[in-house]
Structures are given as structure tokens and as C-alpha cells.
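Engineer: Questions regarding the structure given below will be posed in turn.
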Amino acid sequence: MKSIRCKNCNKLLFKADSFDHIEIRCPRCKRHIIMLNACEHPTEKHCGKREKITHSDETVRY
């Protein structure tokens, strides 16, 4: 199981084996985080590429 942490303040947000789409607001720093296509053993074929996009409204995509 993988620990998912906020990239801004490093707070543990949740633990998961895999997921397709997660939207969460960090309870500590209030940053809005969107995570797409992550799995325990990521491959481009099964999980897609992970990328980080930062917007002016403090939304972060991984």
C-alpha cells in the first residue's frame, strides 16, 4: 500500500493500492489536489503518465 502525501506540506492524506481519480483538499494547508491514474506498480500502459500541473488557484495535478 502506498502513502499519499500533500506535496506542499507533506501531510499524509491517505493510503491506497490504486485509484483512477482522486480530488482532495489538504486539511493542513488547504491546497486542492487532483491525482489521476496511479497504481502500486505504475506503467504507462496500465496507469498512464503522471504529471504535475500547477495553476494560479493553487490546484495541483499529479
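Every residue, even glycine, has its Cβ placed from backbone N, Cα and C.
Unsubstituted: the structure retains its original residues.
What Swiss-Prot notes for the published mutagenesis of Cys6 to Ser is this: Loss of transactivation ability. Residues annotated as Zn(2+) binding site in Swiss-Prot, with a curator's inference given as evidence: Cys6, Cys9, Cys26, Cys29. For the mutagenesis result Cys9 to Ser, the note given in Swiss-Prot is Loss of transactivation ability. Experimental mutagenesis is annotated in Swiss-Prot for Cys26 to Ser, with the remark: Loss of transactivation ability. What Swiss-Prot notes for the published mutagenesis of Cys39 to Ser is this: No effect on transactivation ability. According to Swiss-Prot, the experimentally introduced change Cys47 to Ser is described as follows: No effect on transactivation ability.
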Engineer: List the residues in the vicinity of the Zn(2+) site, defined as same-chain residues other than Cys6, Cys9, Cys26, Cys29 with C-beta within 8 angstroms of the site's C-beta centre.
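Structural biologist: Close Cβ neighbours, site residues excluded: Lys7, Asn8, Asn10, Lys11, Pro27, Arg28, Lys30, Arg31.
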Engineer: In whole Å, how far does the CA atom of Cys26 (mutagenesis position) lie from that of Cys6 (mutagenesis position)?
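Structural biologist: Here the two Cα atoms lie 7 Å apart.
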Engineer: State the Cα to Cα distance, in Å, between Cys9 (mutagenesis position) and Cys29 (Zn(2+) binding site), rounded to an integer.
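Structural biologist: Distance (Cα to Cα, whole Å): 7 Å.
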Engineer: Quick check: in three-state DSSP terms, what is Cys26 (mutagenesis position)?
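Structural biologist: For Cys26 (mutagenesis position) - judged by DSSP and reduced to three states - the answer is coil.
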Engineer: What whole-number Å value do you get for the CA-CA distance of Cys29 (Zn(2+) binding site) and Cys6 (mutagenesis position)?
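Structural biologist: Counting only the Cα atoms, the answer is 9 Å.
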